[in-house]
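According to Swiss-Prot, the protein carries these features:
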{"type": "VARIANT", "residues": "Lys27 to Asn", "note": "In strain: NC350 and NC358"}
{"type": "VARIANT", "residues": "Ser144 to Thr", "note": "In strain: Canton-S"}
{"type": "VARIANT", "residues": "Trp149 to Cys", "note": "In strain: Canton-S"}
{"type": "VARIANT", "residues": "Ser154 to Thr", "note": "In strain: Australia 2, Kenya 38, Kenya 43, Peru and USA 3"}
{"type": "VARIANT", "residues": "Met198 to Ile", "note": "In strain: Australia 5"}
{"type": "VARIANT", "residues": "Asn236 to Tyr", "note": "In strain: Japan"}
{"type": "VARIANT", "residues": "Tyr273 to Phe", "note": "In strain: Australia 5 and USA 1"}
{"type": "MUTAGEN", "residues": "Pro298 to Glu", "note": "Prevents binding to HP1 hinge domain but no effect on binding to HP1 chromoshadow domain"}
Amino acid sequence: MLLLLCVNMSGTQMSAFLRKYLADEDKKIRAQFKESDPNNKLILWMHEKTRITEEDLARPYTEDEVKELCLRTKVKVDMTAWNCLWEAKKRFEAKGRFVNKSERFINRMYMKAVRRKMVQPYPEEFVAQRREIVAAETKKQNISRLDRWQKKKSQNLSAPESSPDAHASSNDAVQSHEDQANTNLSSLSQMNFQVEAMAPPGVSSSDLSGIGDDEDEQQQSGFQDENINRPETEINENSVRCDPINLGRMRTGCINSQANNSFRNTESDPDYYMFGTQLSTLVRPTSTQEPDDQVNCPETEMNESWVRCDQINSESLSIGPSIDSEGTITFQNTESEPIDVTSIA
């Protein structure tokens, strides 16, 4: 019983209004698309295929056709068609009258709009005529569906029965193709979702278009130029090996080019491994005068940069002892008294 209510099984007769309406539509289409123009052949052919005729409306449905239509066709109801309240709703929402309002207030506004004739209900005759047009169009669409489904069934039955595997393989191929297409669409939607989730709050995919522009490329090239122009003699402080002598008193810093130049020029000088008033027996006393190209530090000011532990240049440690021509040991930047070498011996 429910299936019979879904589609009207009996054929219907075309009314005078519907006949006139279809004739007017046909004239409008043929006036717009002339038959003399070869570019309009496809449009006119489609119009002939989709045009509603009296034979279409008079065609009755069988029980199998009604069942198939009810099972394979979705029923759609447009509640906004020829509804004056829907038009009033659009007008009120355009003015913002329903913002943060209760349902009771909204219903009262609908009644007020109809009472003051802001909108008027459609006449019943007009609604009946429009429903007749929609019913005729729906029946034409249902006939096209049934013909298409019947054609597919006849093609499957007309195929040779000796090759059922071929039909199965063809169906599997079509099914796999559809599955692949659905998979591609789903993967594309997932990728778009991840890109948005990764974006910061309040920032859209269009606001990230500035990444990788000329400004960032100039900044990156500036970093590269800075690394290229860096002196070759610069030593990374992490690569300097130091003996554990007064590490707590050392002040970390960067090695400038002047300290590096002094380090190059004094590679042949003796190394002092002990600080204080005693000298290592392995050290040969020589003059510690700096070369001309080396920068001398004042007695009251020391360079805060450091190089190796054997030549520490800091405020808390002396550079190293030296012996003058009279045989007296002195320490630079310290207030210790001179020591006589003869007395030590």
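Cβ from N, Cα, C; glycine included.
Keep in mind the model shows the original residues, not the substituted ones.
Counting Cβ atoms from all protein chains shown, Ser154 (variant position) has 10 others lying within 10 Å of its own Cβ. When other Cβ atoms within 10 Å of the Cβ of Trp149 (variant position) are tallied across all protein chains shown, the result is 14. Comparing the variant positions Lys27, Ser144 by how many other C-beta atoms lie within 10 angstroms of each C-beta, the top residue is Ser144. Note on proximity: of the variant positions Ser144, Trp149, Ser154, the one nearest Lys27 (variant position) is Ser144, by Cα distance. According to its DSSP assignment, Trp149 (variant position) is helical.
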